[in-house]
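Reviewing the structure listed below.
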Amino acid sequence: MTVKTEAAKGTLTYSRMRGMVAILIAFMKQRRMGLNDFIQKIANNSYACKHPEVQSILKISQPQEPELMNANPSPPPSPSQQINLGPSSNPHAKPSDFHFLKVIGKGSFGKVLLARHKAEEVFYAVKVLQKKAILKKKEEKHIMSERNVLLKNVKHPFLVGLHFSFQTADKLYFVLDYINGGELFYHLQRERCFLEPRARFYAAEIASALGYLHSLNIVYRDLKPENILLDSQGHIVLTDFGLCKENIEHNSTTSTFCGTPEYLAPEVLHKQPYDRTVDWWCLGAVLYEMLYGLPPFYSRNTAEMYDNILNKPLQLKPNITNSARHLLEGLLQKDRTKRLGAKDDFMEIKSHVFFSLINWDDLINKKITPPFNPNVSGPNDLRHFDPEFTEEPVPNSIGKSPDSVLVTASVKEAAEAFLGFSYAPPTDSFL
């Protein structure tokens with residue numbers, strides 16, 4: 001197979017191919033790093049710290065949202081501040097209600113497991129988080145916010161739904177929809193990029209999900225291929241709402257420095273107040289990656305990548321349509337006030353000529369056949385999950401419901417920090 005690049009129009013040499021592979025491997029590894037770990041790493045690099053943009057970023061002023069920046073957390077919310085969880089007579093779920101079958105994902109605070117409910121014989125994805133790790137990084141308010149956002153997702157087909165949440169003395173459990181078509185990141189790794197019709201379909205479903213969150217005054221803030229799943233039919237499902245910010249109305253802003261390096265909008269890097277349009281920048285970055293194989297301003301040198309995001313003009317190769325080009329230019333506009341979506345939010349995206357072939361009513365009702373079918377044979381088909389996860393043994397402690405727990409100061413602290421976490425749906429819910 002002949003591969004051509006902008007720099008060399010002929011067949012790639014072995015040395016050039018090795019260089020490309022090295023770039024992609026470095027890119028994948030870096031993508032798996034948390035933002036906090038990345039900032040710590042760059043802060044310890046004396047050469048990187050000399051770069052003016054890095055110096056600017058590291059001099060972060062006092063954030064308005066302390067839970068994401070390792071400041072002292074606010075006192076835990078009182079029961080009256082919690083979302084109404086329905087009739088208190090509903091029984092709480094417990095770990096022993098499930099058969100935990102496979103590890104299918106990992107994160108900063110725990111694991112995601114495929115589990116089958118013993119009584120219902122239904123498969124779920126159960127996100128199990130360690131309270132000790134959450135409290136150590138002072139992220140308890142952040143976790144409660146994720147749970148609150150999940151409770152609002154039940155009415156949209158392209159957002160993962162929460163069925164139960166409960167806790168033991170040392171762990172939190174999110175019982176979620178089980179989605180086994182694989183991460184968009186996984187499919188991009190295998191295929192490198194997508195044809196425009198396929199990219200348009202995914203972008204439309206993603207935009208629909210973001211528009212719904214915005215209608216609830218929620219900004220997603222962490223759109224990236226790792227957080228976009230495909231269901232068994234090939235429709236997208238957004239997951240991981242840990243960086244969502246609630247109560248952001250149309251003209252409201254927030255200022256926390258958070259997100260994933262490759263997808264940070266210029267206003268976030270500048271430490272300026274930002275609004276819902278940060279999600280439309282991320283949509284542009286993901287669409288660009290689907291069409292070209294890498295994020296728009298990517299560099300192995302993170303300081304250089306940040307400088308590209310802030311200062312480098314958007315460069316688009318000629319192998320896309322004019323409508324795709326126009327959409328990318330609108331979404332990846334560095335001035336958020338001029339960005340597509342700044343005035344009428346999702347309606348501007350929806351009415352763009354790039355999506356003129358999309359029937360939005362059919363889209364939301366899943367009447368449009370996805371351009372790619374993951375071809376999973378059933379819930380036990382794990383072909384689209386990373387073997388790094390699925391080959392890992394399931395920890396014995398995850399499925400146990402201890403009859404008694406030694407009450408220590410740390411256990412009491414955890415109980416207070418996650419007050420109101422447990423959730424059982426009311427009888428008229430989506431279950």
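Including glycine, each Cβ sits where the backbone N, Cα and C put it.
Substituted residues are absent from this model; it holds the original ones throughout.
The domain 'Protein kinase' feature in Swiss-Prot is assigned to 98-355. The average per-residue pLDDT of the prediction over the domain 'Protein kinase' (98-355) is 92, rounded to a whole number.
According to DSSP, Lys127 (mutagenesis position) is assigned to a strand segment. Of all the Cβ atoms in the protein chains shown, 24 others lie within 10 Å of the Cβ of Lys127 (mutagenesis position). What Swiss-Prot records for Ile104, Gly105, Lys106, Gly107, Ser108, Phe109, Gly110, Lys111, Val112, Lys127 is ATP binding site.
Looking at Swiss-Prot, you'll find the mutagenesis Lys127 to Met noted as follows: Abolishes enzymatic activity.
As annotated by Swiss-Prot, active site, proton acceptor applies to Asp222. Non-local contacts of Asp222 (active site, proton acceptor) by the CB criterion (under 8 A, 6+ apart in sequence, same chain) comprise Asp240, Gly242, Leu243, Cys244, Cys258, Gly259, Thr260, Tyr263, Cys282.
Secondary structure at Thr256 (mutagenesis position), as computed by DSSP, is coil. Mutagenesis annotation in Swiss-Prot: Thr256 to Glu, described as Low activity; the structure shown retains the original residue.
The mutagenesis experiment Thr256 to Asp is recorded by Swiss-Prot, whose note states: Low activity. Every protein chain shown contributes to the tally, and the Cβ of Thr256 (mutagenesis position) ends up with 19 other Cβ atoms within 10 Å.
For the mutagenesis result Thr256 to Ala, the note given in Swiss-Prot is Low activity.
In the three-state DSSP assignment, the secondary structure recorded for Tyr298 (mutagenesis position) is coil. Where Swiss-Prot documents Tyr298 to Ala as a mutagenesis experiment, the accompanying text is: Abolishes interaction with NEDD4 and NEDD4L.
Per Swiss-Prot, domain 'AGC-kinase C-terminal' is recorded for 356-431, and the stated evidence type is sequence analysis.
Here the residue is the original one, but Swiss-Prot notes a mutagenesis experiment at this spot, Ser422 to Asp: 10-fold activation.
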Set of same-chain residues at least 6 away whose C-beta sits under 8 angstroms from Gly110 (ATP binding site): Lys127, Val128, Leu129, Gln130, Ala133, Lys171, Leu172
Between Tyr298 (mutagenesis position) and Ile104 (ATP binding site): CA-CA distance (Å): 28
Distance from Thr256 (mutagenesis position) back to Ser108 (ATP binding site), taken between C-alpha atoms, in Å: 19
Inter-residue C-alpha distance, Lys106 (ATP binding site) and Thr256 (mutagenesis position) (nearest angstrom): 25
Neighbour count (Cβ, 10 Å) for Ser108 (ATP binding site): 14
Tyr298 (mutagenesis position) versus Thr256 (mutagenesis position) - Cα distance in angstrom: 22
Rounded distance in angstrom between the Cα atoms of Tyr298 (mutagenesis position) and Val112 (ATP binding site): 29
